[in-house]
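Feature annotations, reproduced from Swiss-Prot:
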type	residues	note
MUTAGEN	Cys117 to Ala	Does not affect trace-amine receptor activity
MUTAGEN	Cys187 to Ser	Decreased trace-amine receptor activity
MUTAGEN	Trp273 to Ala	Abolished trace-amine receptor activity
MUTAGEN	Tyr303 to Ala	Abolished trace-amine receptor activity
Amino acid sequence: MNTPDPWSSPEVQFCFAAANSSCPRKARPALVVCAMYLIMIGAIVMTMLGNMAVIISIAHFKQLHSPTNFLILSMATTDFLLSCVVMPFSMIRSIESCWYFGDLFCKVHSCCDIMLCTTSIFHLCFISVDRHYAVCDPLHYVTQITTRVVGVFLLISWSVPIFFAFGLVFSELNLIGAEDFVAAIDCTGLCVLIFNKLWGVLASFIAFFLPGTVMVGIYIHIFTVAQKHARQIGTGPRTKQALSESKMKATSKKESKATKTLSIVMGVFVLCWLPFFVLTITDPFIDFTTPEDLYNVFLWLGYFNSTFNPIIYGMFYPWFRKALRMIVTGTIFRSDSSTSSLHPAHP
């Protein structure tokens, strides 16, 4: 007697077997399904724990209560919410190719997806503004980047994506002109976010290309200024103080670390999000023929940016490494732990 291979593709199945209008469920070998669940659950857990560590560190330790760190705290909160509210449901949809949670929650999930991803990108943009003042105008940094200014940054970072996401999805402006395609694929268990040609371009511009261009421009300027400062130090007056060997080594190390950090920041950001937003623009122009699996790969690549954020903007800071050790070892539960000295106080 032949026994079915548990690792082979199953027969054609439907999301809701009892529904006549059910969407077909994508057939995948069980081994592939297991691998996808392991990878995506791992990404969700890493995103959740990494950003939770940043949130606890900044919220608990008083020495970290600075305007700059409030930006990082807010971004970590955004990425944490993404891992809790959006990614688990996207995981099931991506693997099972079915939506089991109803039409209303489909819209809410789509809104939260757009909102939180855009909010995270906006935070990255404003953090680049903060770093610009810190590196390019350090003498006036404290007076320029105040708690009030950061409050404005946070207000923009949250309010614009909220109004944009919920307004667009519930008004269905993104579907105008794509009604025939929507009707053709409509079935029970479907939850896809479709953009027409106009909103494919506008949404990508608002959520990625505008803040991304600002961010790239700022970091290029920061890099240029940092290199200029390094050359000025190297060609300055040959005084005993200016030519201090220890100072020159420290400066060289600092500039090298800054260059490395900026390269990683920009590389990860562009690598994670550029493919998805290019696809968002091009898909309506090729009659929505992008393969579903390719769309999911690019979507999750974008999600991974929220996984990497606490590593880039947290673990590169010595205060975070020390705070993380205190969290892991339980030292944080001491009554006086909130006043512990974490050096340096500012990133």
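Glycine is treated like the rest: Cβ placed from N, Cα and C.
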Rounded Cα-Cα span from Trp273 (mutagenesis position) to Cys117 (mutagenesis position), Å: 10
Rounded Cα-Cα span from Tyr303 (mutagenesis position) to Cys187 (mutagenesis position), Å: 27
Packing count at Cys117 (mutagenesis position) (other Cβ atoms within 10 Å of its Cβ): 25
Pairwise CA distance, Tyr303 (mutagenesis position) versus Trp273 (mutagenesis position), rounded so that it is a whole Å: 8
Spatial neighbours, same chain, of Trp273 (mutagenesis position) - Cβ under 8 Å, 6+ residues apart: Ile121, Phe208, Gly212, Leu301, Gly302, Asn305
